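Q: Would you mind keeping the following structure in view while I ask a few things?
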Amino acid sequence: MSTARTENPVIMGLSSQNGQLRGPVKPTGGPGGGGTQTQQQMNQLKNTNTINNGTQQQAQSMTTTIKPGDDWKKTLKLPPKDLRIKTSDVTSTKGNEFEDYCLKRELLMGIFEMGWEKPSPIQEESIPIALSGRDILARAKNGTGKSGAYLIPLLERLDLKKDNIQAMVIVPTRELALQVSQICIQVSKHMGGAKVMATTGGTNLRDDIMRLDDTVHVVIATPGRILDLIKKGVAKVDHVQMIVLDEADKLLSQDFVQIMEDIILTLPKNRQILLYSATFPLSVQKFMNSHLQKPYEINLMEELTLKGVTQYYAYVTERQKVHCLNTLFSRLQINQSIIFCNSSQRVELLAKKISQLGYSCFYIHAKMRQEHRNRVFHDFRNGLCRNLVCTDLFTRGIDIQAVNVVINFDFPKLAETYLHRIGRSGRFGHLGLAINLITYDDRFNLKSIEEQLGTEIKPIPSNIDKSLYVAEYHSEPVEDEKP
């Protein structure tokens with residue numbers, strides 16, 4: 001029976017007959033991306049939000065045992081090395097090391113335990129400038145380490161002796177807020193006192209008000225909720241020294257721009273503003289001219305699409321789409337896939353069809369209750385299902401590195417939407433596949449998007465070379481490696 005898991009997370013047809021269902025997917029971590037998460041961590045975030053990093057007592061005792069001169073790196077619990085092939089999107093660096101930035105040892109410990117070995121290009125450009133206190137306007141591709149680029153200097157500049165809010169990260173979606181806050185918590189876990197709070201719409205406002213009675217150093221929020229808390233006098237932002245706008249193009253679109261203007265007006269005049277996005281339309285330029293002071297501009301966008309993502313299209317009629325999808329499922333070696341539809345109704349209908357075909361499937365869209373969205377997001381991220389059907393809710397910043405295939409079941413109308421959709425695969429320089437089901441009515445949009453993005457979307461071949469999107473890799477425990 002294919003009932004939508006909206007009462008229990010949205011899961012469709014987990015059956016042993018499904019050819020893709022070969023046990024849980026192993027999530028992987030990458031610099032600036034998400035890393036692995038457990039449901040226990042999700043519950044901790046959901047129930048406490050203001051977090052004294054659950055592990056900090058352990059972390060403090062750990063840091064106190066390290067004496068000057070000790071090789072502190074030997075105490076680290078490093079994840080297995082990710083030996084997958086990476087593209088120049090993340091490997092084309094200047095050769096810097098995280099130690100070159102004179103970061104606190106406790107912060108370095110968190111960085112290395114995330115599996116972040118060396119800074120990516122956006123991190124190399126961003127970290128030293130952000131540490132100097134200068135405003136930044138940064139363009140970088142999706143999935144190249146933007147989160148680490150701003151979280152590392154943000155955490156380094158915290159004064160843990162003070163008990164006020166010192167930094168804010170504003171993101172456009174609730175799922176992205178939870179993801180960024182979890183990364184922040186993990187990176188800062190050895191800092192012994194860094195308190196991170198995630199606050200988003202769709203959660204209990206009273207709980208957030210109570211949490212703000214305690215010490216909070218970093219707030220990661222969606223725009224409407226944090227403005228509400230500021231106006232109520234609960235979130236006191238008169239000591240905020242840094243504000244980050246992640247996915248700035250979305251935050252400064254018509255939906256949010258007035259809210260963002262109102263938030264900025266509540267902050268101290270000498271605050272530092274960091275803007276990060278893959279695209280910067282006119283609205284971002286206008287905001288920059290009004291609020292940023294001599295910003296340092298970073299542009300790592302020689303081309304818009306990720307080098308590791310191969311793009312194909314298949315011409316179909318509307319009635320042929322499900323059959324074509326079934327063929328793709330049977331022929332592709334999918335680790336995890338994200339399938340995009342253009343409406344919530346079509347998401348649910350397609351998820352039901354996929355279930356009937358015998359494949360495991362979650363679905364998620366903006367009309368679902370927040371707690372159900374949270375469960376679907378974290379269950380999919382933890383590899384409990386191979387396929388996720390969704391709307392464009394899932395296009396912004398979401399980092400699930402096990403995803404190697406993105407399918408546009410419904411082709412988008414805007415180049416910006418297309419860019420963010422296909423950026424869900426090929427994360428952090430890895431390989432991925434984007435397949436577009438194109439109807440007669442989509443043909444002009446296809447041509448237009450190719451021209452706007454300066455990319456080539458090829459006709460799908462009868463056989464797709466697995467080396468384009470399947471990462472055959474082996475992870476070995478770090479302690480087994482020889483110097």
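Glycine too: its Cβ is placed from the backbone N, Cα and C atoms.
Where a substitution is noted, the model still shows the residue that was there originally.
Bear in mind that the values here come from a model prediction, so they are computed numbers and not experimental data.
Take a look at what Swiss-Prot says about it:
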type	residues	note
BINDING	Ala140, Lys141, Asn142, Gly143, Thr144, Gly145, Lys146, Ser147	ATP binding site
DOMAIN	127-298	domain 'Helicase ATP-binding'
DOMAIN	308-468	domain 'Helicase C-terminal'
MUTAGEN	Glu247 to Gln	Abolished helicase activity and ability to regulate RNA metabolism
MUTAGEN	Gln320 to Ala	Abolishes interaction with EDC3; when associated with A-323; A-327 and A-331
MUTAGEN	Cys324 to Ala	In CL-AA; abolishes interaction with PATL1 and reduces interaction with GIGYF1 and GIGYF2, but has no affect on interaction with EDC3, EIF4ENIF1 and LSM14A; when associated with A-328. In 4xmut; abolishes interaction with EDC3; when associated with A-328, A-349 and A-353
MUTAGEN	Arg386 to Glu	Abolished ability to regulate RNA metabolism
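Tell me about the surroundings of these features in the structure.
A: Look at Lys141 (ATP binding site): DSSP puts it in coil.
According to DSSP, Glu247 (mutagenesis position) is assigned to coil rather than to any helix or strand.
Around Gln320 (mutagenesis position), no same-chain residue at least 6 positions away in sequence has a Cβ under 8 Å from its Cβ.
Cys324 (mutagenesis position) falls within a helix when secondary structure is assigned with DSSP. Cβ contacts within 10 Å of Cys324 (mutagenesis position), excluding its own Cβ and spanning all protein chains shown: 18.
Around the Cβ of Arg386 (mutagenesis position), the number of neighbouring Cβ atoms within 10 Å comes to 26.
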Q: Counting all other Cβ atoms within 10 Å across every protein chain shown, which of the binding-site residues Lys141, Lys146 scores highest?
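A: The largest 10 Å Cβ neighbour count belongs to Lys146.
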Q: Going by C-alpha positions, which of the mutagenesis positions (Glu247, Cys324, Arg386) is nearest Gly145 (ATP binding site)?
A: Glu247
Q: Compute the C-alpha separation of Gly143 (ATP binding site) from Cys324 (mutagenesis position), stating it in Å without decimals.
A: 28
Q: Averaged across the domain 'Helicase C-terminal' (308-468), what pLDDT does the model get? Just tell me the whole number, please.
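A: Overall, the domain 'Helicase C-terminal' (308-468) comes to a mean pLDDT of 88.
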Q: Specify the nearest of the mutagenesis positions Glu247, Cys324, Arg386 to Ser147 (ATP binding site), where nearness means the distance between Cα atoms.
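A: So, of the listed mutagenesis positions, the one sitting closest to Ser147 (ATP binding site) is Glu247.
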Q: Return one of helix, strand or coil for Arg386 (mutagenesis position), based on DSSP.
A: coil
